[in-house]
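Chemist: Got these off Swiss-Prot a minute ago, pasting:
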- 138-427: domain 'Protein kinase' (DOMAIN)
- I144, G145, Y146, G147, A148, F149, G150, V151, V152, K167: ATP binding site (BINDING)
- K167 to M: Abrogates kinase activity and autophosphorylation. Retains ability to homodimerize. Abrogates ability to induce ubiquitination and degradation of LEF1 and repress canonical Wnt/beta-catenin signaling. Abrogates ability to induce MYB degradation, and reduces ability to repress MYBL1 and MYBL2 (MUTAGEN)
- D264: active site, proton acceptor (ACT_SITE)
- T298 to D or E: Abrogates autophosphorylation (MUTAGEN)
- T298 to V: Abrogates autophosphorylation. Retains ability to homodimerize. Abrogates ability to induce MYB degradation (MUTAGEN)
- C437 to S: Retains kinase activity (MUTAGEN)
- C437 to Y: Abrogates homodimerization and intermolecular autophosphorylation, with consequent loss of kinase activity. Loss of nuclear localization (MUTAGEN)
Amino acid sequence: MSLCGTRANAKMMAAYNGGTSAAAAGHHHHHHHHLPHLPPPHLHHHHHPQHHLHPGSAAAVHPVQQHTSSAAAAAAAAAAAAAMLNPGQQQPYFPSPAPGQAPGPAAAAPAQVQAAAAATVKAHHHQHSHHPQQQLDIEPDRPIGYGAFGVVWSVTDPRDGKRVALKKMPNVFQNLVSCKRVFRELKMLCFFKHDNVLSALDILQPPHIDYFEEIYVVTELMQSDLHKIIVSPQPLSSDHVKVFLYQILRGLKYLHSAGILHRDIKPGNLLVNSNCVLKICDFGLARVEELDESRHMTQEVVTQYYRAPEILMGSRHYSNAIDIWSVGCIFAELLGRRILFQAQSPIQQLDLITDLLGTPSLEAMRTACEGAKAHILRGPHKQPSLPVLYTLSSQATHEAVHLLCRMLVFDPSKRISAKDALAHPYLDEGRLRYHTCMCKCCFSTSTGRVYTSDFEPVTNPKFDDTFEKNLSSVRQVKEIIHQFILEQQKGNRVPLCINPQSAAFKSFISSTVAQPSEMPPSPLVWE
């Protein structure tokens with residue numbers, strides 16, 4: 001995982017400060033100074049189930065059909081699509097392995113035949129279409145992650161041969177709460193348009209509504225995540241830390257501008273590709289900011305080590321400052337290569353925080369519940385010990401610690417915002433590196449680099465969650481989601497569907513969601 005080299009570029013900084021677009025100085029970056037490579041850790045799986053994604057209406061792929069009229073071709077394609085998802089022929093939506101039977105590798109078969117049959121995702125082909133060439137030497141599909149509410153696989157998109165991630169959202173329609181949560185996440189994934197936030201590239205064709213139980217979302221495939229990188233033995237340069245932190249805050253500024261709280265920012269939810277581009281993922285716990293302070297918000301959020309003090313103290317109302325606290329913990333973890341506040345229980349978590357920050361004022365605890373305040377006031381009065389942050393590593397410079405101390409503030413109303421954190425001088429080099437050789441918003445020409453006019457864009461309008469107010473039954477939400485997915489089908493792209501014959505797919509559908517121990521722990525009940 002390497003970062004390209006870059007020299008401080010006065011024109012870019014001028015562009016940033018003045019907010020105008022500028023072409024960079026005219027030297028070409030032919031000789032990048034590569035930073036130490038951070039290869040993604042390999043996943044050890046006992047079996048690599050054979051390869052899994054099929055493209056939809058072949059009419060869309062081959063508009064020119066010599067032997068049939070376009071109308072007939074469209075009809076044939078529609079028939080093929082219907083057959084693929086025809087409830088009459090498939091009693092269950094997908095055949096699942098027999099109970100208790102581990103899905104084994106596919107039986108040996110000629111490679112080409114096996115590859116084509118094994119692809120998990122396929123297009124809706126009809127007899128006149130031909131398989132894309134790249135189906136012959138495809139990587140096997142394999143599980144790459146288990147989120148709070150779903151399983152993620154790495155698969156090949158048969159339309160272009162690109163590797164993508166396929167996320168299965170299972171058991172969507174168990175109850176109304178689950179339906180609403182999944183619909184919210186799905187709408188968010190389709191709403192996001194930002195390079196540091198994971199978004200939906202596609203949603204697989206749903207079957208007939210009577211057989212509609214799971215949702216499959218296609219996203220970009222990322223090779224690693226910040227957790228794997230932090231625990232790996234590879235050195236992390238200060239350039240890596242700056243460019244990672246810059247991208248986390250850039251994505252968070254966008255999310256917060258949309259009025260969204262992520263509520264589970266942790267290293268494992270920050271995906272990183274081989275070019276060090278970072279994307280925030282897993283919106284299973286995200287929600288729109290609650291501006292009415294009298295409305296209670298759930299406390300079952302944020303993995304304990306990254307949980308802000310106001311949540312630990314039972315506050316019934318919190319803001320997007322909880323995400324900034326999590327980022328501060330991650331910043332310290334990037335510097336020190338270990339978890340900053342690694343406690344065994346939520347109460348100990350709070351005690352470790354006050355060991356560093358000192359005993360909070362009553363004003364800083366104003367939103368806490370009485371039991372939590374009593375716990376703090378019963379204990380000894382602690383002085384802050386913030387200078388200890390300089391011992392995290394040699395990279396914990398004055399600027400780094402200054403920014404870190406603006407994030408790790410007990411009182412959420414005094415914690416720095418993502419927007420203000422991005423203006424901190426510590427991040428100037430990260431911004432420069434990102435926009436000089438990593439981003440998609442700036443581009444290079446023969447005369448140099450042309451920078452975007454807005455380095456850290458926000459979204460307008462905000463994400464609208466009013467759709468949730470009128471959802472009253474599982475069947476109603478199911479119909480709305482089914483319709484929503486059909487409407488999302490991207491223009492003239494061939495729709496994708498699951499190939500239920502694929503061995504990998506059989507393994508995929510039997511794979512389970514995170515065990516309860518991996519879920520964010522339940523909130524502390526203060527006496």
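Including glycine, each Cβ sits where the backbone N, Cα and C put it.
Source: prediction; values computed, not measured.
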Chemist: What is the interatomic distance between the Cα atoms of K167 (mutagenesis position) and C437 (mutagenesis position), given in whole Å?
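Modeler: Pair distance, Cα basis, whole Å: 29 Å.
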Chemist: Considering every residue in the domain 'Protein kinase' (138-427), what is the mean pLDDT value?
Modeler: 93
Chemist: Measuring CA to CA, name the entry from the recorded positions D264, T298, C437 that ends up nearest V152 (ATP binding site).
Modeler: D264
Chemist: For the residue listed as 'active site, proton acceptor' and T298 (mutagenesis position), what Cα-Cα distance in Å is obtained after rounding to a whole number?
Modeler: 13
Chemist: For a quick check of packing: other C-beta atoms within 10 Å of the C-beta of T298 (mutagenesis position), how many?
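Modeler: For T298 (mutagenesis position), the count of other Cβ atoms within 10 Å is 11.
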Chemist: Between the recorded positions V152, C437, whose Cβ has more other Cβ atoms within 10 Å than any of the rest?
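Modeler: For the recorded positions V152, C437, the Cβ with the most other Cβ atoms within 10 Å is V152.
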Chemist: Please report the three-state DSSP label of C437 (mutagenesis position).
Modeler: helix
Chemist: So how many other Cβ atoms are close to K167 (mutagenesis position), meaning within 10 Å of its Cβ?
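Modeler: Excluding its own Cβ, K167 (mutagenesis position) sees 24 Cβ atoms within 10 Å.
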Chemist: Any idea what the Cα distance is from T298 (mutagenesis position) over to C437 (mutagenesis position), rounded to a whole Å?
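Modeler: The separation of the Cα atoms works out to 41 Å.
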